Every structure is written in C-alpha cells, then in structure tokens.
Amino acid sequence: MSTNTESSSYSSLPSQRLLGKVALITGGATGIGESIVRLFHKHGAKVCIVDLQDDLGGEVCKSLLRGESKETAFFIHGDVRVEDDISNAVDFAVKNFGTLDILINNAGLCGAPCPDIRNYSLSEFEMTFDVNVKGAFLSMKHAARVMIPEKKGSIVSLCSVGGVVGGVGPHSYVGSKHAVLGLTRSVAAELGQHGIRVNCVSPYAVATKLALAHLPEEERTEDAFVGFRNFAAANANLKGVELTVDDVANAVLFLASDDSRYISGDNLMIDGGFTCTNHSFKVFR
C-alpha cells in the first residue's frame with residue numbers, strides 16, 4: 001500500500017472528530033456519562049442527554065450552550081427501563097437534529113453489595129438487570145430503527161471488567177455486564193449487515209458515586225472517594241496511573257468516531273491489564 005495514500009488519509013482527519021454527528025447518551029447527567037457528553041460536544045456533536053436527574057442534566061446542557069448561537073444540546077427526562085421513554089428520546093433527537101448517528105448506553109446501576117447469594121434480594125437483582133441490560137436493549141432497538149435505513153451508525157455500551165471476570169462486584173452487576181457484552185456481540189452480528197458498528201468498553205475502577213458500592217466494607221474510610229481510590233490503586237495492575245472518567249470518555253469517543261470505522265463487535269478494555277493478569281500468582285509483586 002502506498003505510504004502517500006496513508007499520509008493523506010491521516011492528515012484529512014478532522015480536529016473535531018464528531019463534527020455534524022448527532023449523539024444520544026443515556027445516563028449523561030453525571031459521572032462517566034457527563035464526561036462523554038462534554039467531550040462529544042467539544043468534538044462537534046449535537047448531543048441529547050437522557051437521564052432521570054432533571055436538575056443535573058439541565059445544568060450540563062446549560063453549561064454546554066453558553067456562548068452557542070444555536071441549540072446543540074438537549075436534556076430529555078427518561079427512564080431506560082421504559083420503552084416509551086426511549087422511543088420518545090430517539091424521536092426527539094431525530095425531530096430536532098434530523099437523524100441519530102451515535103448511541104451511547106451509559107445508564108447503569110452497580111447493585112447492592114451482598115457477598116452471600118442466599119441473602120440476595122430478587123428485586124435488587126431484577127432492578128440492576130432492568131437498567132443495565134433491558135435499558136441497553138431498548139436503546140439499541142430504537143436507535144436501530146433510525147440507523148438501519150441510513151445504513152450507518154455507531155452504538156457503544158458501557159460494560160466493565162465485571163463483564164469479563166467474576167468476583168469484582170455484586171452478582172447482579174457482574175451478571176448484567178456479562179449480558180451487555182453478549183448483547184453487544186449479538187447485535188453487532190445483525191447490524192453489521194446494515195453498516196452499523198456495535199461495540200462496548202470495559203473500564204477498571206473509576207471513582208464515581210455509582211462505583212462506591214463496589215468498595216468492600218472493611219476498606220471504607222471517612223472520605224469514601226479517598227478510600228475507593230486507595231483500594232483501586234492497591235489492586236490495579238498498571239501502577240502510578242489513576243483511571244478517570246475522561247479516560248473512559250476518550251475510549252468511547254474513539255469507538256463512536258470514524259477513527260474506528262472497521263471495528264465492530266469489540267470490547268475495548270480500559271483496565272491497565274487487570275483482566276489479563278492472574279493476581280493470585282504475584283510473580284511480579
């Protein structure tokens with residue numbers, strides 16, 4: 001292959017990697033979702049945030065629109081477990097922006113910590129699966145009805161190291177993230193026939209309010225976030241680097257953009273080698 005062709009291809013990449021794209025992000029009012037929303041908007045995307053947290057979601061939109069001459073961000077109140085809410089959110093994006101190019105399934109629950117399955121609440125288990133799996137499924141379903149006629153699109157779901165290995169969170173969380181990974185691969189097989197890419201990302205521990213549920217009781221300190229960061233650092237494979245919401249957002253940006261135009265059905269690990277390491281051996285420790 002000609003090196004000249006390669007050079008011209010790379011030099012033509014826009015600095016705003018999502019310029020003109022329309023993205024719908026569930027759970028975009030706080031945490032990783034908020035970081036994704038802000039990064040996408042910075043890269044030229046028109047964004048729709050779907051969340052239950054009206055005040056926080058509205059504030060994110062207001063901050064994005066300061067100095068803007070036109071509406072490039074909307075907040076939509078919606079519950080990912082309710083099909084009508086998701087259908088309406090997709091319709092809203094199309095009505096206001098003309099299409100839907102990108103779906104980010106970020107809304108999720110960690111589930112209540114319970115080390116003994118005999119005491120695990122069925123209602124807690126079902127709620128976690130409803131948000132993490134059913135929510136992702138419904139969002140994929142309704143995004144697909146817009147993307148299939150267009151013969152293009154990118155869907156990225158937030159998975160986890162808990163979708164690859166066991167023992168890193170509540171049973172409902174780990175089980176649901178394994179399901180999201182399987183759903184991603186299954187939907188990628190179908191939608192690839194229509195030019196639509198479907199991927200997921202699996203981060204290691206990120207210090208967000210949602211993630212604090214993963215912290216074992218004996219590791220909890222007066223400052224919950226300090227305790228979580230110390231616990232994550234002690235158990236990480238990659239030392240000296242703390243995984244942040246912005247690191248995850250950058251990985252999602254890569255999969256959402258045309259930079260990854262031939263990547264589909266993939267699970268991008270953002271774990272510093274955590275899941276490829278047998279921590280019981282301690283050979284290098």
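Any Cβ shown, glycine's included, is placed from N, Cα and C.
Heads up, this one's the original sequence, none of the swaps are in it.
Taken from Swiss-Prot as is:
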MUTAGEN   GLY28 to Arg  In aba2-12/sre1-2; reduced absicic acid synthesis
MUTAGEN   ARG145 to Cys  In gin1-2; reduced absicic acid synthesis
MUTAGEN   GLY162 to Arg  In aba2-3/sis4-1; reduced absicic acid synthesis
MUTAGEN   ALA236 to Val  In isi4; reduced absicic acid synthesis
Neighbour-count leader, CB within 10 A, mutagenesis positions: GLY28, GLY162: GLY28
Shortest C-alpha distance to GLY162 (mutagenesis position) - which of the mutagenesis positions GLY28, ARG145, ALA236: ALA236
For ALA236 (mutagenesis position): intrachain residues, at least 6 apart, with Cβ closer than 8 Å: TYR204, ALA205, LEU243, GLY272, PHE274
ARG145 (mutagenesis position) and GLY28 (mutagenesis position), distance between Cα atoms, whole Å: 22
Structural state of ARG145 (mutagenesis position), classified by DSSP into three states: helix
Number of Cβ atoms other than its own within 10 Å, given for ARG145 (mutagenesis position): 13
Three-state secondary structure, which DSSP defines for GLY162 (mutagenesis position): helix
